[in-house]
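The domain 'TR mART core' feature in Swiss-Prot is assigned to 47-246. Residues or ranges marked as NAD(+) binding site in Swiss-Prot (evidence: experimental evidence): T80, N87, R91, 128-131, 167-169, 183-186, 212-214. One entry in Swiss-Prot concerns the mutagenesis experiment G99 to D. Its note says: Reduces interaction with human RALA. The mutagenesis experiment E109 to A is recorded by Swiss-Prot, whose note states: Loss of interaction with human RALA. As annotated by Swiss-Prot, active site applies to R128, S174 (among others), with the evidence given as sequence analysis. In Swiss-Prot, a published mutagenesis experiment is listed as S174 to A, annotated No effect on enzyme activity. The mutagenesis experiment Q182 to A is recorded by Swiss-Prot, whose note states: No effect on NAD binding. No effect on enzyme activity. According to Swiss-Prot, the experimentally introduced change R186 to E is described as follows: Loss of NAD binding and loss of activity. Among the mutagenesis entries in Swiss-Prot is Q212 to A, noted as: Reduces affinity for NAD 2-fold. No effect on enzyme activity.
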Amino acid sequence: MKGLRKSILCLVLSAGVIAPVTSGMIQSPQKCYAYSINQKAYSNTYQEFTNIDQAKAWGNAQYKKYGLSKSEKEAIVSYTKSASEINGKLRQNKGVINGFPSNLIKQVELLDKSFNKMKTPENIMLFRGDDPAYLGTEFQNTLLNSNGTINKTAFEKAKAKFLNKDRLEYGYISTSLMNVSQFAGRPIITKFKVAKGSKAGYIDPISAFAGQLEMLLPRHSTYHIDDMRLSSDGKQIIITATMMGTAINPK
């Protein structure tokens, strides 16, 4: 299909988890932790959209299949308006919602439940852009050189800390079907490999910020960082990560 290519990629599965990372489409500072794990690698194929019209058509077709209830749609719309607040609370409490205001508990429960209906029908590549704080506060002021390129010493330090590690995100993870224009100025691009049948929902049709081709991933998800490399112009770190799944499975 023109505008759509299939990439042969290496999956790395692992056992174990770590600590919180990100969530809105553009990320705010937070602490992150990682540890080494046992690995098992194998090859698979993922679809990567390069044409915006085809990406929208695919996403809209998926959205029509979900059959979300009115309350589930309202919870998603509300989330897109206040993702930072919701995810901030989830990270602060390590995913535990006991003690949250009753309306927020209800919203989180509805969001979690909606993922029972939102699953990807095929292996697919998703994207998100982040600032240096994604790697932790220690990189916030050291990752970029004055000319906008990635500092190689800081990059090697980040690789030593995160490459071939698992990361656990207590909040929801906003991604896009394409490496869209709003990521152009972001120094970190993560390419998520999401396997067929994984919980992931195309929510752009009802997002408060439509046009980002947004795919939402569930909270308390773990992903494995398979690869970290510099872009050809040296201005971005390209991370490839495999989504491992979520520990949240509501009935």
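Keep in mind that glycine also has a Cβ here, set from the backbone N, Cα and C atoms.
Under the DSSP three-state reduction, R128 (NAD(+) binding site) is assigned to strand. Residue pair Q182 (mutagenesis position) / S174 (mutagenesis position) shows a Cα separation of 13 Å. Cα distances from S174 (mutagenesis position) to the binding-site residues D131, G185, L213 are smallest for L213.
Within the set of mutagenesis positions G99, E109, R186, Q212, the entry lying nearest in space to D131 (NAD(+) binding site) is R186 (CA atoms). With all protein chains in the displayed structure included, the most crowded Cβ environment within 10 Å among the recorded positions R128, R186 is that of R128.
The most crowded of the recorded positions listed here (E109, D131, E169) is E169, judged by how many other CB atoms sit within 10 Å of its own CB.
A separation of roughly 9 Å, to the nearest angstrom, links the Cα atoms of R128 (NAD(+) binding site) and R186 (mutagenesis position). Same-chain residues at least 6 positions away in sequence with a Cβ under 8 Å from that of L213 (NAD(+) binding site) are, in sequence order, I52, A55, K56, G59, S176, L177, M178, V180, Y202, D204. Per-residue confidence over the domain 'TR mART core' (47-246) averages 96 (mean pLDDT, predicted model). Here the candidates are the binding-site residues T80, E169, G185, and by Cα distance the one nearest Q212 (mutagenesis position) turns out to be T80. Checked against T80 (NAD(+) binding site), the mutagenesis positions G99, E109, R186 differ in C-alpha distance, with E109 being the nearest.
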